[in-house]
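Single-structure report; data block below.
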Amino acid sequence: MDYYRKYAAIFLVTLSVFLHVLHSAPDVQDCPECTLQENPFFSQPGAPILQCMGCCFSRAYPTPLRSKKTMLVQKNVTSESTCCVAKSYNRVTVMGGFKVENHTACHCSTCYYHKS
């Protein structure tokens, strides 16, 4: 009987440690809003290269029946979202002739990457 109590105690201690670590970890889904942040790879001292980073909104909802009937490939869920993109930028040359966009303003807009 003591044999089972020992393993039960070890199990409970392990479970409580796991739950403590789980609740003390930061929330992974927390994402900062869309802002300019320095790109450490391309930036040089005195000449920072900025890029837009952060989160905007996204949502999913059931596809309305009226819309579903017009689809070639019907899907049950429709989603829409916006991405953090540059509102304005300057083209600059860095590190041996590479041209990059140095963002000057950001906003949430259409996700062009996901468009087909």
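Positions of Cβ are set from backbone N, Cα and C atoms, glycine also.
No noted substitution is present; original residues retained.
Here the residue is the original one, but Swiss-Prot notes a mutagenesis experiment at this spot, Asn76 to Asp: Increases from 1 to 3 the number of FSH binding a single FSHR receptor. The Cβ of Asn76 (mutagenesis position) lies under 8 Å from the Cβ of Pro62, Thr63, Lys68, each of which sits 6+ residues away along the same chain.
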- Message: Through the lens of DSSP with three states only, how would you label Asn76 (mutagenesis position)?
- Response: coil
